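Copied over from Swiss-Prot, here are the features:
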type	residues	note
BINDING	His142, His144, Asp155	Zn(2+) binding site
DOMAIN	59-196	domain 'MPN'
MUTAGEN	His142 to Ala	No effect on CSN complex integrity and no effect on CUL1 derubylation
MUTAGEN	His144 to Ala	No effect on CSN complex integrity and no effect on CUL1 derubylation
MUTAGEN	Cys149 to Ala	No effect on CSN complex integrity and no effect on CUL1 derubylation
Amino acid sequence: MEGSSSTIARKTWELENSILTVDSPDSTSDNIFYYDDTSQTRFQQEKPWENDPHYFKRVKISALALLKMVVHARSGGTIEIMGLMQGKTDGDTIIVMDAFALPVEGTETRVNAQDDAYEYMVEYSQTNKLAGRLENVVGWYHSHPGYGCWLSGIDVSTQRLNQQHQEPFLAVVIDPTRTVSAGKVEIGAFRTYSKGYKPPDEPVSEYQTIPLNKIEDFGVHCKQYYSLDVTYFKSSLDSHLLDLLWNKYWVNTLSSSPLLGNGDYVAGQISDLAEKLEQAESHLVQSRFGGVVPSSLHKKKEDESQLTKITRDSAKITVEQVHGLMSQVIKDELFNSMRQSNNKSPTDSSDPDPMITY
């Protein structure tokens with residue numbers, strides 16, 4: 001029962017995150033796992049990304065690396081964590097094959113790598129080479145617990161410094177709190193522009209909720225980097241390792257409740273929503289009683305946009321709460337009802353007691 005439930009849950013997780021299986025009768029399907037040192041060295045020498053700031057457009061992450069990063073991010077709770085990703089490049093695509101955690105000092109808003117983290121990084125990479133894993137470090141990942149996937153000012157500086165000294169390099173951000181609430185992994189992959197570069201107007205990206213106390217940091221730096229399209233893949237060769245890692249993830253998921261575990265996060269979301277409503281209301285009052293007509297019309301559109309975003313945020317909170325409540329009901333029916341039926345004696349009957357007359 002437990003094994004089948006775990007398998008079903010893992011299949012659901014793979015479907016939720018659109019993880020593709022690369023196995024096929026054609027042997028070329030395994031090329032993604034083959035590391036060609038000659039072509040990678042040639043690519044490093046050619047440096048095509050120097051002539052095109054948008055050269056890298058896609059990221060492929062193995063299911064194993066994704067699950068490792070999610071488990072690591074969830075283990076940190078409300079504290080930020082950090083790790084590195086290993087892989088290779090294939091044209092304009094960065095392929096992440098594996099990931100490992102770093103021993104760093106984290107807070108709720110930032111993460112700091114000390115000397116021991118850099119020593120660990122070097123030793124881990126060298127040991128991997130000795131074990132026949134030739135993939136190089138292709139990026140870093142860290143978590144934003146509860147406030148979305150984007151790069152802060154410190155993240156932009158860190159990523160820009162890494163891109164100057166060890167290209168190609170990628171930044172991945174995971175929100176473990178929203179991952180637990182929504183079920184689907186909340187993740188983003190980014191690369192920064194060089195200083196002084198002005199990017200062209202980009203199409204509107206997928207909307208995400210940004211807390212009011214983070215909006216300024218988000219707005220100031222959002223034009224200094226761009227996001228890459230993220231997809232996932234796996235092979236039947238990963239099945240055993242995925243099973244071992246999934247057991248840890250599955251137990252944590254089954255024994256936790258988004259309604260209880262994310263109580264502080266939900267309270268913070270509602271408080272943030274109230275502040276945004278107050279801000280929108282004050283803007284509406286100002287535009288109603290003052291200003292020239294054209295500017296007031298512009299203000300009205302801006303306020304409508306604000307209200308639209310607030311409506312989206314409130315709908316998202318509602319959906320996540322309903323999702324959490326449904327999961328609790330299902331787990332209650334699945335486990336408690338079975339226990340009650342097992343404890344019920346054979347003489348028990350659901351029929352009503354007969355009437356006794358004297």
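Backbone N, Cα and C atoms are what each Cβ position is placed from, and that goes for glycine too.
Secondary structure at His144 (mutagenesis position), as computed by DSSP, is coil. Annotation note: Asp155 (Zn(2+) binding site) sits in a helical segment as assigned by DSSP. His142 (mutagenesis position) and Asp155 (Zn(2+) binding site) are 9 Å apart (CA-CA, integer value). Within 10 Å of the C-beta atom of Asp155 (Zn(2+) binding site) sit 22 other C-beta atoms, taking all shown protein chains into account.
Around Cys149 (mutagenesis position), taking its Cβ as the centre, 20 other Cβ atoms fall within 10 Å, counting all chains.
The CA atom of His142 (mutagenesis position) is located 10 Å away from the CA atom of Cys149 (mutagenesis position). Cys149 (mutagenesis position) carries neither a helix nor a strand DSSP state and counts as coil. Annotation for His144 (mutagenesis position): spatial neighbours Glu80, Trp150, Val173, Ile174, Asp175, criterion Cβ-Cβ under 8 Å with sequence separation of six or more. Broken down by DSSP into helix, strand and coil, the domain 'MPN' (59-196) contains 49 helix, 45 strand, 44 coil.
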